[in-house]
Amino acid sequence: MAENLVNTFVTQVIENSDYEELDRIYLTNKVFTLVGEGVADIETDSSELIDLKDQLLQAGVKAGSVGELKEEQDIIGAQLMDLITPRPSVVNRNFWDTYKSNPEQAIADFYAQSKRNDYVKVKAIAQNIAYKAPTKYGDLEITINLSKPEKDPKAIAAAKNAVASDYPKCQLCMENEGYLGRINHPARSNHRVVRFQMEDKEWGFQYSPYAYFNEHSIFFYGKHEPMHISPLTFGRLLTIVEVFPGYFAGSNADLPIVGGSILTHEHYQGGRHTFPMEVAGIKEKVSFDGYSDVEAGIVNWPMSVLRLRSEDKGRLIALATKILNCWRGYSDEKAGVLAESDGQPHHTITPIARRKDGKFELDLVLRDNQTSEEYPDGIYHPHKDVQHIKKENIGLIEVMGLAILPPRLKTELKDVEDYLLGQGNQVAPIHQEWADELKAQNPNITAEEVTEVVRQSVADIFARVLEDAGVYKTNSEGLAQFKAFVDFVNLAD
């Protein structure tokens, strides 16, 4: 039975917050302030809070009281959802009060709140195409990211004309909490951050709005300072997996080409997800002099990964620091490995921490950001022949075996499927050679098979992408060169 939209939304706000029935008129006027009184007589069949919020926005657009640009609607939508979101002080008090007796419950409650108030965009994330496919490195995870809407040309034009602002300094800064937003900076009225201490300094814990995996979290420094991989990084990651049980924690590398998209603010990512790299076995055990108590091995993975395990955090940090320092200064001309050129460093590490079976675990992924005439985008970066699938930097998430592929592939891959079935002769030029190869390999392909064939090929290409990003190749020569670096570490003081 249809009910009044505003009244139903207000009822849901009261049920999901500390507002009471006496606050109904006040809340109704809050809603009118945001979306206009022109929505007063609209009816709804829904009782789901986020659906009701979306209906209010659309009614406001129709009435002319809400702008047509998605960015304008997001600003108002976040304010509507802020009505059910406790103040930051309450969020933090509730989190740490619960944490004292049940850390897992404290985390679960904060995650539930972040979904309930639409900060984590559950409906948008559900639009992503996601699947697993077998490769010689195990099952890789493929996602075509459709959750983040592409910019409307009108929004791009409006952003160009917007008054310049450097507040907040970036999208990770603490000052985003409760920030209204603008045409070129996301709405954050319903954003909340849990504060915690590391090294007697304030850090923030939040969820990623457009999550790439389960409980995708961000842990960021309270001050706007650039990313830097150092001994402190290893200690912080191991502290995070201790403080937030069940979560892994990792850092993007701190150099261009091999780093993430935000290098200007010190932050780490984590969450409750088992990535393909985590379940990959050890290709060859190695040992480090003076660290017989630390289990170590080269991981069977397309990228160059050393895995360290110990019950003692301090020992892991000490060995990881030694490996980092050695890698930063290590060159091997025959292997194509160069520590620096013209004073510019090329070497860093992408580190990932976990706590498993009573032990701490560190995966150290060796990175090299050299470029050359042949590979101007990066020698250890997706090469030209696979850039039709993935040309962006290989950051932390891809390193671990989860491909984040661009939205364009949704339609482009459908065109490739049609081409293989003989139902279309048009594919994007960047895919033509690949489509012809698939057609030659599968001359009698059926409609029942075609999606799986294309998806499997995409996964195989992603495995190749990771091989390109790997400093040491996965053949016997590459393994010998990798072990030569291990020997170098053992010779170092």
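Cβ atoms are placed via backbone N, Cα and C, with glycine included.
Residue environment of Ile42 (variant position) contains 19 other Cβ atoms, counted within 10 Å of its Cβ in all protein chains. In Swiss-Prot, the entry for natural variant Ile42 to Val states: In strain: SMQ-301. The structure shown retains the original residue.
For the natural variant Lys70 to Asn, the note given by Swiss-Prot reads: In strain: SMQ-301. There are 16 other CB atoms within 10 A of the CB of Lys70 (variant position), with all protein chains counted.
On its own chain, Ile107 (variant position) has Glu215, Phe244, Pro245, Gly246, Tyr247 as residues at least 6 apart in sequence with a Cβ closer than 8 Å to its own Cβ. In Swiss-Prot, a published natural variant is listed as Ile107 to Thr, annotated In strain: SMQ-301.
Reduced to three states, the DSSP call for Ile42 (variant position) is coil.
Between the CA atoms of Ile42 (variant position) and Lys70 (variant position) there is a gap of 21 Å.
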